[in-house]
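Participant: These came from Swiss-Prot, pasted as-is:
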- E46 to K: In rpsD3; suppresses S12 mutation K55D (VARIANT)
- 92-155: domain 'S4 RNA-binding' (DOMAIN)
Amino acid sequence: MARYTGPSWKLSRRLGISLSGTGKELEKRPYAPGPHGPGQRKKLSEYGLQLQEKQKLRHMYGVNERQFRTLFDKAGKLAGKHGENFMILLDSRLDNVVYKLGLARTRRQARQLVNHGHILVDGSRVDIPSYLVKPGQTIGVREKSRNLSIIKESVEVNNFVPEYLTFDAEKLEGTFTRLPERSELAPEINEALIVEFYSR
């Protein structure tokens, strides 16, 4: 399944969550798109709820189905709770860490920065958005890319960095100090439903 590239606001309303991180998509119209307005949401079956939760998380991180399933299977081989491990692995992706550091305003922008070779990991260029960042690794911006407006504007408006990250706005450099705890990640997601979906 290919990555969704359509209007994010429309998808946000369909899934009932903000994919931009701003919440603006749901402020005026907190219901699914379509001609029937706010009363059109149907009661979902158990399978429908599980599928919807999977789609919410997949689109939140902007990954395709193959990448999503591969990471889910990888999480299942780790000690601990399968669902929590999966959430932590998703959050450890390089594109997500770039976004959480405030170097991009959306995960889609962060993925583009990585793809185009603007991001360094421990001083070396890494252009793979799915690269899993390890605790202790440093994320920075290439010298030639430091004046990109997309980065400068993002850093200027960002006023929150999670506790498991540190960020130096002057150096445009951050450190993934530790793995996040489940309580620090997407409270609107019920990962148990996703585990149930893939266990069918």
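FYI, residue positions are counted from 1 along the chain as it appears here.
Positions of Cβ are set from backbone N, Cα and C atoms, glycine also.
Although substitutions are noted, the structure shown does not include any of them.
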Participant: I'd like the Cβ neighbour count for E46 (variant position), meaning other Cβ atoms within 10 Å of its Cβ, all protein chains included.
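Facilitator: There are 11 such Cβ atoms around E46 (variant position).
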Participant: From the DSSP assignment alone, can you count helix, strand and coil residues within the domain 'S4 RNA-binding' (92-155)?
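Facilitator: Looking at the domain 'S4 RNA-binding' (92-155) with DSSP, the answer is 27 helix, 11 strand, 26 coil.
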Participant: Return one of helix, strand or coil for E46 (variant position), based on DSSP.
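Facilitator: Reduced to three states, the DSSP call for E46 (variant position) is helix.
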